[in-house]
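Q: Just dropping this structure here.
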Amino acid sequence: MVRLSDTPAPTESQKRLALAIIDFLNSSLKDGTLTADDAESIEIAQSCIADTFKVDPSDEAAVKDALGGQSLASIFSVYEKLRQKPSKEPASAGAQAQSTEAQQPKAGAPTPESDKLKSEGNAAMARKEYSKAIDLYTQALSIAPANPIYLSNRAAAYSASGQHEKAAEDAELATVVDPKYSKAWSRLGLARFDMADYKGAKEAYEKGIEAEGNGGSDAMKRGLETTKRKIEEANRGAEPPADDVDDAAGASRGAGGMPDLSSLASMLGGRGGGGGGMPDLSSIMSNPMFASMAQNLMSNPDMLNNLMNNPQLRQMAENFGRGGGMPDMSSLMSDPSLAEM
């Protein structure tokens, strides 16, 4: 026999589900799904669930958090939609249309109040007040549940605040409610991209382009191309190239992204280490200051261009080329442009 004290306490996820069930039962009474004769039984059931799971159905904030502005019925309809599998025997077009319509979650109709909340959420987004925007969109969704525009907007707010999984959930629900709403596909693509689900992001952008028609918008096509590059890079196991590296900086790179030191060598007279009066490079690199500079050059090859333009280093190179001696290291490193490397 299991003692009551040995029973684990309900998890937060279980508590949220309990609140969602209580809310569903309450809504079923209000919308006429259940009759007034069932009211007493439903109230007893709600009380038992609340006591057992240690939740308070009168806590509006907790109920809102549990449902995210949705209803248990709409959430379940999405689950049914996503788990739907094609039957072994193809159904007629009419039967398929009826099945899709029956399982399609219904978008709540916007009201002046919900649209006002959406506009306030948009303003909060413009001010980068993402938490406030999320709350305002959630309030709008409580008035018009499963509205794809409100869901898509909240997905954008979640993405902006770094909550990519929640963004993907909202955007995916919006695409189920209205598969033709291209903005929801775009935000689903972004959320999946930020979660490193590049194949999922590619699928979302492709669906978005299909929904837009005419080959899709430039923004949607850019998202798709970026995602395709990520997939190719992942398949190659290579790091992505930096988009902001210009041709001049790129030309200063050797194989594997290492800086091309041929320009430095030519500036020093074209001689190898130790030849024609040139000091052995190994002795130079044993100097910790130069070793640090070399590490910085390898991590940021663009610095090589600045190094080539340094007049003090250029004078040193000319002296080397004429067989001159090594400069004083302390005076060389006192040059701010070198000391900061």
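Keep in mind that glycine also has a Cβ here, set from the backbone N, Cα and C atoms.
What Swiss-Prot records for this protein is below:
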MUTAGEN   TYR181 to Ala  Impairs binding to HSC proteins; when associated with A-183 and A-187
MUTAGEN   LYS183 to Ala  Impairs binding to HSC proteins; when associated with A-181 and A-187
MUTAGEN   ARG187 to Ala  Impairs binding to HSC proteins; when associated with A-181 and A-183
Q: Counting only other Cβ atoms and using a 10 Å cut-off, which of the mutagenesis positions LYS183, ARG187 scores lowest?
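A: Candidates: the mutagenesis positions LYS183, ARG187. Fewest Cβ atoms within 10 Å: LYS183.
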Q: Around the C-beta of TYR181 (mutagenesis position), how many further C-beta atoms are within 10 angstroms, looking at every protein chain?
A: 20
Q: To the nearest whole angstrom, state the Cα distance for the pair ARG187 (mutagenesis position) and TYR181 (mutagenesis position).
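A: Cα-Cα, rounded: 11 Å.
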